[in-house]
Amino acid sequence: MNIFDEIGDKESVFKDKKYLDHRFLPDRLPHREEQIRSIAKYWVEALNGVTPPDITIYGKTGTGKTAVAKFAMKQLKEASKDCDVNIRTEYIRCTDYTTEYQVIARLCQQLGRDVPYRGWTKAEIVNTFRNMFKKNAFGQDMILMVVLDEIDILLRNDGDGLLYTLTRTDNVSILSISNYVEFKKFIKPRVRSSLRDREIVFPPYGAQQLVDILEERSKMSFKEGALDDDVIPLCAALAAKEEGDARYALDLLRTAGEIADERDSDKVLGDFVREAKDYIEHNKITDIILTLPSQQQRVLEAILYLTKRKEEITSGRLYEVYKEIAKGDSVSYRRIFDFINELEMLGLISTNTVSRGRGKGRTNIIDLQCETSLLEDSLWGV
């Protein structure tokens, strides 16, 4: 028997796993109706031929930002079929397109212009893009709603040139998405003043809200009776502790189901959820560390060294050890503070400011937030 047929014929707790993928866009987004309506009240202006204001949405990972933006795009596209306005919506993930040139080239291609991803000057690509917003053959102005997901990554990598170009192009409205509430510090005042964006905050999901989301998805994903009663509440409770991360909750539920299949169990048990948690945490931290820039990996290496020596880790002591590890290829002391903030934002370390007493000032104490063995495995593969 063919091995793929044999595996495919095995009994499974799943009906269809795709509904547990965070990229799946359902017909309803529980507990995000208010945020959808907030976007819609601005974007509705496009249906009347008016370019909507720019929007920025903030929130931690897994709070529904991308799903809500795509849901609003889908709804606007459907509504625009019945009006005499040329509305286009385009989604750009800034982890895939990390420079102004790449984003503008991608937009040109999506809008019907065959332009190269390299080889043209910046002026050529920008002019080609802007010329698309002149009257078309039918005498209609095109209004473009462009969603820039994880925009902080592009801003750190390439500066604010993209926002400068887009805010100075007629009939373009920007919806920026960021996990990082302070990403605007990467935007120069002249660009920030022309952005004039409306801000929408996405709060973390609560445990009961996560239960509601998981129950809807599980009905489409699992066979009837395949989930033990405590599975969904446990997934929701664990995800609520992870700052209300719905993506994490879905990963837990899917991975627990996969463990059930591996064990030839006809039921997903709470113990499988706990195993899934350990598996996901290990892989998540490893993936984060492996994708860090080399200088940040060296900072982590220095923190690991000091942690294993049970030393108190101050920023000054950290910089001393980091310079020894970097061996002449080190960054400035000020830059280390940026790295510390970014590593804390990723959940790999924590910082605590303590007072040294009268006249001695205050000091940042740094603590590692993952197991030393896991960090060693990730950094050195031992």
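Backbone N, Cα and C define each Cβ position, glycine as well.
Keep in mind the model is a prediction, meaning the values are calculated, not measured.
Ala67 (ATP binding site) carries a helical DSSP state (H, G or I). The ATP binding site annotation in Swiss-Prot covers Thr63, Gly64, Lys65, Thr66, Ala67, Tyr205, Arg217, and the record cites sequence analysis as its basis.
Under its mutagenesis annotations, Swiss-Prot gives Asp149 to Asn the following note: No labeling with ATP. Within 10 Å of the C-beta of Asp149 (mutagenesis position) we count 21 further C-beta atoms, all protein chains included.
Experimental mutagenesis is annotated in Swiss-Prot for Arg334 to Ala, with the remark: Abolishes DNA binding. Following the DSSP three-state reduction, the secondary structure of Arg334 (mutagenesis position) is helix.
Checking Cα-Cα distances from Asp149 (mutagenesis position) against the recorded positions (Thr63, Gly64, Ala67, Tyr205, Arg334) with a 10 Å cut-off leaves nothing; none qualify. For the ATP site, whose binding residues are given in the record as Thr63, Gly64, Lys65, Thr66, Ala67, Tyr205, Arg217, the maximum C-alpha distance rounds to 18 Å. All protein chains included, Gly64 (ATP binding site) registers 25 other Cβ atoms within 10 Å of its own Cβ.
The recorded positions considered are Lys65, Arg217, Arg334; of these, Arg334 has the fewest other C-beta atoms within 10 angstroms of its C-beta.
Cβ neighbour count within 10 Å across all protein chains ranks Thr63 highest among the binding-site residues Thr63, Thr66. Looking only at other Cβ atoms within 10 Å, the busiest spot among the binding-site residues Ala67, Tyr205 turns out to be Tyr205.
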